[in-house]
Amino acid sequence: MEDGVAGPQLGAAAEAAEAAEARARPGVTLRPFAPLSGAAEADEGGGDWSFIDCEMEEVDLQDLPSATIACHLDPRVFVDGLCRAKFESLFRTYDKDITFQYFKSFKRVRINFSNPFSAADARLQLHKTEFLGKEMKLYFAQTLHIGSSHLAPPNPDKQFLISPPASPPVGWKQVEDATPVINYDLLYAISKLGPGEKYELHAATDTTPSVVVHVCESDQEKEEEEEMERMRRPKPKIIQTRRPEYTPIHLS
């Protein structure tokens, strides 16, 4: 029994502490929720909501964005002036200094309010309401915090070459070049090769044959004679194809 009584008491104390902290927070304006309509109460199951403390109904709206995005709209909103006027009149009741941005290809409309409180009121009242036979949905637009109007430079990652930069960063160290891999055995074997000689790479075994490299001989005089003979040879003449005889139809 003691545990059953202590639980609600601790919960009420925690809620009261949170409410006091919210009231003491500087620069924060608190507004209560709009009362639920009869249809909404029926959807929620009905009942008396008087047991809810008014402090629990207060919500911090200071950090909410001042724009909403309307989705699932009828295509007539983007082409028909009368339908567009009806659509805008729904939101002008919450804010007179309101602007609209229509995105026909995305079938969405961005509604810009003068303050976040009007945007929150419109979202609470018009979200999932029927307009022109379709259920309209409202979402808060994402806010962008731009510190500077200039494009920020890219991060200097992986921009340092092996040579030291003009102003090395803290902790930069010179990278040593790797030692090239040289096969001295192969160079020694190639140096011992001569024209007309052969070199045995692998000796034969009982199960494998030997691998022998034969160096091709090069006769410089013979190559020069072949080149001179190729130059003396007459170039073949390309004979063009003869055009077929043409007889006009009116003369045939």
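Just so it is clear, glycine is given a Cβ too, placed from its N, Cα and C backbone atoms.
Among the mutagenesis experiments that Swiss-Prot reports, SER163 to Glu is described with the note: No loss of phosphorylation and no effect on protein half-life; alone or when associated with E-167.
Annotation of the published mutagenesis SER163 to Ala in Swiss-Prot: Loss of phosphorylation, no loss of interaction with PPP3CA and PPP3R1, reduced ability to inhibit calcineurin and increased protein half-life; alone or when associated with A-167; the original residue is retained in the structure shown.
Under the three-state DSSP scheme, SER167 (mutagenesis position) falls in the coil class. Cβ neighbour count for SER167 (mutagenesis position) (all protein chains, 10 Å cutoff from its Cβ): 6. Under its mutagenesis annotations, Swiss-Prot gives SER167 to Ala the following note: Loss of phosphorylation, no loss of interaction with PPP3CA and PPP3R1, reduced ability to inhibit calcineurin and increased protein half-life; alone or when associated with A-163.
Record note (Swiss-Prot) on the mutagenesis of SER167 to Glu: No loss of phosphorylation and no effect on protein half-life; alone or when associated with E-163.
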